[in-house]
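Please find one structure pasted underneath; my questions will follow.
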Amino acid sequence: MAENHAQNKAKLISETRRRFEAEYVTDKSDKYDARDVERLQQDDNWVESYLSWRHNIVDETLKMLDESFQWRKEISVNDLNESSIPRWLLEIGVIYLHGYDKEGNKLFWIRVKYHVKDQKTILDKKKLIAFWLERYAKRENGKPVTVMFDLSETGINSIDMDFVRFIINCFKVYYPKYLSKIVIFDMPWLMNAAFKIVKTWLGPEAVSLLKFTSKNEVQDYVSVEYLPPHMGGTDPFKYSYPPLVDDDFQTPLCENGPITSEDETSSKEDIESDGKETLETISNEEQTPLLKKINPTESTSKAEENEKVDSKVKAFKKPLSVFKGPLLHISPAEELYFGSTESGEKKTLIVLTNVTKNIVAFKVRTTAPEKYRVKPSNSSCDPGASVDIVVSPHGGLTVSAQDRFLIMAAEMEQSSGTGPAELTQFWKEVPRNKVMEHRLRCHTVESSKPNTLTLKDNAFNMSDKTSEDICLQLSRLLESNRKLEDQVQRCIWFQQLLLSLTMLLLAFVTSFFYLLYS
């Protein structure tokens, strides 16, 4: 059954390519970008995305390809970069990628209150949409996005139906299969009629993708960790440019250069005390070096060796939460906790445990590769074994809450080698749907003193929960305060209006009696 399906799909892809070349490219070669035509002949997934969106009807798919390719050349999609977009548009933060919904789809934010309808800038705004979508499509081929229409504090000047229609067309024609859903937050009543029109543009099948939400419902689709405070979330993210804010996971620093002696002295507590609930500093003689790099051609001077022995290394704080994935258990589950510069405990630990019967290859990527050293960042883990990964900020660079880490893992065949060359080849060939991914956020603990603090699981979780609750309550309090201020302003306005009407009425009555008795 699956084999027949694959054969039918291959036939449809082949027919689509052949007919598009014969019926469209010959007559309209100057209307298309040659790079798009070439990609159509090579990228099966791209062709399949158009076919799937048109229910495998080749005639409809060809029309869609024609419209899409003409638009791509008209707006120069393949050549779009940051310099193609006016800097003020990138700085204002009306459109950007940040965070994930509960299904793991990237969030495509559209902050409508920052948009002003203006025909002079509409082309630049369309290019901005295309820039972000093309940038995402090249990195995450086939992964859908969730569009977040944030309509809070939106005025009449921000309503631009042509711009909304363009966004809808992007997902209907230009980037098929990339739309997971459209979450519309805090829609003003005056836009009800407008979004009835939007439903007709989407078509009957895509209407179900529209999700109208308020502060209570939006958390059904996006966790509070990726929602801003005005949506009832706890995400501290503040948009700024430069740089671009999307999660661009890259190779960390340690794979691009030599590992210094400072990193080689990294060590961890080797024996867990039974019955003890405190983390203590232990001497270097009781610790074993972690992930020491072995190079027979590289000699270490006696002075450097003495420095290693004399240096005092603090014990790592043991991660207390675990993400249980199908290939690896990853600890911590969600956040990497770094100590402050003052505390001197800037390093943190990621523990990977292989829960399969085969070797699992893993890679670690980060959105800030120039800031972190990761050891090891590309290796493998034997069945049932655990690997400790040391993450440390490079030099004096500070940890940011916007930084992210991505753990990628895939199961290897038993006959596969685990050397650097074999791992490189393995990652080139492994299908994307076989790769497990897990993301970790960064958090700085300003006054962390794990040598003297008692770290009980329950107390630790309680403090995390309490902190999150306080942050959530504070954001709700600020939102209530803002609404109260708005109500006070409206009351003052009505009071002034009433006073003016009273004065006007008094003047009218006075004039009436004056004329009556004079």
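Keep in mind that glycine also has a Cβ here, set from the backbone N, Cα and C atoms.
Note that the structure is a prediction, hence the values are computed from the model and not measured.
Annotated domain 'CRAL-TRIO' per Swiss-Prot: 82-239, in sequence order, evidence recorded as sequence analysis. Marked as domain 'MSP' by Swiss-Prot on the basis of experimental evidence: 327-445. Among the mutagenesis results in Swiss-Prot, Trp201 to Glu has the note: Does not affect endoplasmic reticulum distribution. Does not impair the folding of the CRAL-TRIO domain. Decreases lipid droplets (LDs) binding. The residue drawn here is the original one. According to Swiss-Prot, the mutagenesis experiment Lys363 to Leu carries this note: Partially affects the binding of the FFAT motif of OSBPL1A. Partially affects the binding of the phosphorylated FFAT motif of STARD3.
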Could you tally the C-beta atoms, other than its own, that fall within 10 angstroms of the C-beta of Lys363 (mutagenesis position)?
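Result for Lys363 (mutagenesis position): 22 other Cβ atoms within 10 Å.
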Roughly how many Å separate the Cα of Trp201 (mutagenesis position) from that of Lys363 (mutagenesis position), to the nearest whole number?
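The separation of the Cα atoms works out to 42 Å.
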What three-state secondary structure does DSSP assign to Trp201 (mutagenesis position)?
helix
Mean pLDDT for the domain 'CRAL-TRIO' (82-239), rounded to an integer?
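When the pLDDT values over the domain 'CRAL-TRIO' (82-239) are averaged, the result is 86.
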